[in-house]
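Report on the following structure.
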Amino acid sequence: MKVAVIFLLSALALLSLAGNTFSAKVTGKEASCHDAVAGCPRIYDPVCGTDGITYANECVLCFENRKRIEPVLIRKGGPC
């Protein structure tokens, strides 16, 4: 019985430590939102967000970020 308890506690400790190494680091650049005051131009210049969604342009991404707690970054220019 003692061996089983020690084994389970060891496995639990190992899993809790290993959980930190599996977190994915999201990389990208922050959208330039200084021009996004009144509205966005209707120019299709797509950007791919770190959330996997294609936004029509960087300005649209800025307006979406205003609704969020955690901002979406630009993963790359062009569609996802």
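Using the three backbone atoms N, Cα and C, a Cβ is placed for every residue, glycine included.
In this structure the noted substitutions are not present, so the sites keep their original residues.
On a predicted model such as this, the values are computed, not experimentally measured, just so you know.
The domain 'Kazal-like' (27-80) scores a mean pLDDT of 90 in the predicted structure. Annotated domain 'Kazal-like' per Swiss-Prot: 27-80, in sequence order, evidence recorded as sequence analysis.
According to its DSSP assignment, ARG42 (mutagenesis position) is coil. Note: ARG42 (mutagenesis position) has no non-local neighbours, i.e. no same-chain residues 6+ apart with C-beta under 8 A of its own C-beta. As a published mutagenesis entry, ARG42 to Leu appears in Swiss-Prot alongside the note: Abolishes trypsin inhibitor activity. No effect on sperm binding.
Per Swiss-Prot, mutagenesis TYR44 to Val is noted as: Severely impairs sperm binding. No effect on trypsin inhibitor activity. Taking the Cβ of TYR44 (mutagenesis position) as reference, residues of its chain lying under 8 Å away and at least six apart in sequence are, in sequence order, ALA56, ASN57.
Swiss-Prot lists ASP45 to Gly among its mutagenesis entries, and the accompanying note reads: Fails to bind sperm. No effect on trypsin inhibitor activity.
Around ARG66 (mutagenesis position), a 10 Å sphere centred on its CB holds 9 further CB atoms from the protein chains shown. In Swiss-Prot, the entry for mutagenesis ARG66 to Gly states: No effect on trypsin inhibitor activity or sperm binding. The structure shown retains the original residue.
Annotation note: LYS67 (mutagenesis position) sits in a coil segment as assigned by DSSP. Within 10 Å of the C-beta of LYS67 (mutagenesis position) we count 6 further C-beta atoms, all protein chains included. One mutagenesis experiment named in Swiss-Prot is LYS67 to Ser, and its note says No effect on trypsin inhibitor activity or sperm binding.
Around ARG68 (mutagenesis position), no same-chain residue at least 6 positions away in sequence has a Cβ under 8 Å from its Cβ. According to Swiss-Prot, the mutagenesis experiment ARG68 to Thr carries the annotation: No effect on trypsin inhibitor activity or sperm binding.
Cα separation, ASP45 (mutagenesis position) to ARG66 (mutagenesis position), rounded: 20 Å. The number of other Cβ atoms within 10 Å of the Cβ belonging to ASP45 (mutagenesis position), over all protein chains shown, comes to 13.
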